[in-house]
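Copied over from Swiss-Prot:
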VARIANT   His42 to Tyr  In strain: CA7
VARIANT   Lys89 to Arg  In strain: 41552MA
VARIANT   Thr123 to Ser  In strain: CA8
VARIANT   Ala126 to Thr  In strain: 21343WI, 41552MA, 42373NY3, HB19 and HB19CT1
VARIANT   Asp128 to Asn  In strain: 21343WI, 41552MA, HB19 and HB19CT1
VARIANT   Gln132 to Pro  In strain: CA8
VARIANT   Ala176 to Thr  In strain: CA8
VARIANT   Gly198 to Val  In strain: 21343WI, CA3 and CA7
VARIANT   Lys253 to Thr  In strain: 21343WI, 41552MA, 42373NY3, HB19 and HB19CT1
Amino acid sequence: MRLLIGFALALALIGCAQKGAESIGSQKENDLNLEDSSKKSHQNAKQDLPAVTEDSVSLFNGNKIFVSKEKNSSGKYDLRATIDQVELKGTSDKNNGSGTLEGSKPDKSKVKLTVSADLNTVTLEAFDASNQKISSKVTKKQGSITEETLKANKLDSKKLTRSNGTTLEYSQITDADNATKAVETLKNSIKLEGSLVGGKTTVEIKEGTVTLKREIEKDGKVKVFLNDTAGSNKKTGKWEDSTSTLTISADSKKTKDLVFLTDGTITVQQYNTAGTSLEGSASEIKNLSELKNALK
């Protein structure tokens with residue numbers, strides 16, 4: 001009996017020792033993880049701070065460029081920046097933050113940042129491990145953003161975000177001037193769909209026999225048209241460039257004005273029964289259904 005009791009006590013002591021060792025090992029592992037995390041946080045914070053020998057330049061889009069206070073042996077200023085935890089380096093003749101910086105990721109893909117001489121344009125490009133460009137993003141200080149994706153060195157999709165927040169998106173792209181699908185999104189999530197042909201974007205929306213069409217030139221100039229295939233009581237539309245207004249008429253009488261404002265919204269205002277003057281006040285079209293109702 002004493003032998004059994006002694007054996008049981010020995011097993012219990014061994015179990016306690018193992019648990020204690022596991023606990024210590026687990027604690028050490030946690031301490032190492034915390035230490036590693038702390039080091040990474042410190043390194044990331046350090047990357048976002050200028051060294052004693054650097055000046056910091058804050059760009060309009062939130063990026064920071066660190067510029068050496070003195071020129072290097074080649075007579076240029078050294079540049080440094082961190083984008084998506086990738087450290088980029090480069091040189092420049094100027095010390096204002098402009099220039100080109102490059103860096104590599106662990107998978108050998110690359111990131112390239114170009115800041116224009118006037119600091120008003122920032123271009124971010126991504127390359128795969130074989131050095132083929134896969135995407136680019138051009139951000140301008142006035143507010144527009146152009147994003148492109150490429151496949152096998154060919155343009156695959158493109159998105160233009162205007163300074164007012166409205167967008168133009170292209171997919172199934174043949175070349176820079178032609179795309180099978182184009183989508184324009186105005187304020188209030190109003191979408192018009194079409195295509196890009198010969199550099200001109202044509203998007204439209206249909207309601208019954210009426211088609212509202214927007215033509216957008218390369219330079220961004222817009223014209224709006226209205227077409228009606230009805231046999232009788234056909235609607236017509238007249239576009240006025242100076243006011244960005246489409247006046248809709250039926251039976252030779254003006255019925256309403258659609259105004260395409262610079263902020264990307266559309267307003268509608270009715271004419272009186274005689275069609276001679278506007279009445280009431282213009283109201284903002286809040287969704288696609290309201291726009292379709294305005295075309296009825």
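Glycine residues also receive a Cβ, built from the backbone N, Cα and C atoms like all the rest.
Sequence features, as recorded in Swiss-Prot, placed on the structure.
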residue: Lys89; record: variant position; Cβ contacts under 8 Å, 6 or more apart: Asp78, Leu79, Arg80, Leu101, Glu102, Gly103
residue: Thr123; record: variant position; Cβ contacts under 8 Å, 6 or more apart: Lys112, Leu113, Thr114, Val115, Ser116, Ser136, Lys137, Val138, Thr139
residue: Ala126; record: variant position; Cβ contacts under 8 Å, 6 or more apart: Ser109, Lys110, Val111, Lys112, Lys133, Ile134, Ser135, Ser136
residue: Asp128; record: variant position; Cβ contacts under 8 Å, 6 or more apart: Ser109, Ile134
residue: Gln132; record: variant position; Cβ contacts under 8 Å, 6 or more apart: Leu150, Ala152, Asn153
residue: Ala176; record: variant position; Cβ contacts under 8 Å, 6 or more apart: Leu155
residue: Gly198; record: variant position; Cβ contacts under 8 Å, 6 or more apart: Asp177, Asn178
residue: Lys253; record: variant position; Cβ contacts under 8 Å, 6 or more apart: Tyr271, Ala274, Gly275
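Annotation note: Ala176 (variant position) sits in a coil segment as assigned by DSSP. In the three-state DSSP scheme, Lys253 (variant position) falls into the strand class.
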